[in-house]
Amino acid sequence: MCGPDDRCPARWPGPGRAVKCGKGLAAARPGRVERGGAQRGGAGLELHPLLGGRTWRAARDADGCEALGTVAVPFDDDDKIVGGYTCEENSLPYQVSLNSGSHFCGGSLISEQWVVSAAHCYKTRIQVRLGEHNIKVLEGNEQFINAAKIIRHPKYNRDTLDNDIMLIKLSSPAVINARVSTISLPTTPPAAGTECLISGWGNTLSFGADYPDELKCLDAPVLTQAECKASYPGKITNSMFCVGFLEGGKDSCQRDSGGPVVCNGQLQGVVSWGHGCAWKNRPGVYTKVYNYVDWIKDTIAANS
């Protein structure tokens, strides 16, 4: 197997899924979605959507041969807000931006020194930016703290995105104030119909790209597990749940990944994946934080 952190790093500029390596297999580049769901990528690859609008199965490689596995599309890093609104400045003090030269994923501050994000957002070097609203402007409220430890869930699966959760230990504690503070972990699982708040600096378009400078918010309900599984047959595990609208139009998107889904003041979800952004019958899929509360607490205790 060869993936973004293995023997072909030049092919993978950002977080991605593992691929089987074969002669002539090249990394796909983002292209336009064509009729029938196919997409044309780099090196002559014909691509078909698999998960998240980020990962595609290659039908043939650069030499015209059958590709051996899945190709992770470099998506400039990760997931999205479509159909939302600009958040009130510093109204979500738990929201963080993960930066590696530029913003690439979101996260949530759960204690003075720990952040929850998505495992597929993993990079070896991450700067956590707290107190942000406009990520292109220094507004005077920010705290930039490097990651001291980056810990993916031990059972994270890059192919299925199961257990898509990661902890980041800050090199020094955040200074808690009105603009930087923590969000509580869940005490009960997310109930269908509950209104939640999703936030991030991700793409605001279902087709094309428009990345905002200011933090975007989206109010959306938790869907039933039956609705979630019907939207993605065979792909929803017990660690995943769906939030959004089956009619489409509102969703998280690229570069929102790792960010928070907050319901009744508790961190219930982590932005994980979806098929496209804000497509009909393709709601966003989120990591169910409730399932990982014990792992989070045990990991923090073991790395304090």
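Here the Cβ of each residue, glycine as well, is placed from N, Cα and C on the backbone.
Confidence for the domain 'Peptidase S1' (81-301), expressed as mean pLDDT, is 96. Summarising the annotation, Swiss-Prot assigns domain 'Peptidase S1' to 81-301.
If you look up Swiss-Prot, you'll see Glu132, Asn134, Val137, Glu139, Glu142 marked as Ca(2+) binding site, on the strength of experimental evidence. Asn134 (Ca(2+) binding site) falls within a strand segment according to DSSP.
The active site, charge relay system annotation in Swiss-Prot covers Asp164 (among others). In the three-state DSSP assignment, the secondary structure recorded for Asp164 (active site, charge relay system) is coil. Long-range Cβ contacts of Asp164 (active site, charge relay system) within its own chain (separation 6+, distance under 8 Å): Ala118, Ala119, His120, His153, Tyr156, Ser239, Val270, Ser272, Trp273, Thr287.
Take the CB of Ser257 (mutagenesis position) and look out to 10 A: across all protein chains shown you find 32 other CB atoms. Swiss-Prot documents Ser257 to Ala as a published mutagenesis change and attaches the note Loss of catalytic activity.
The active site, charge relay system annotation in Swiss-Prot covers Ser257 (among others). According to DSSP, Ser257 (mutagenesis position) is assigned to coil rather than to any helix or strand.
Applying an 8 A CB threshold to same-chain residues 6+ apart, the list for Glu142 (Ca(2+) binding site) reads Arg129, Leu130, Gly131, Glu132. Of all the binding-site residues listed (Glu132, Glu139), Glu139 has the fewest other CB atoms within 10 A of its CB. Asn134 (Ca(2+) binding site) sits 18 Å from Ser257 (mutagenesis position), taking the CA atoms of both as reference points.
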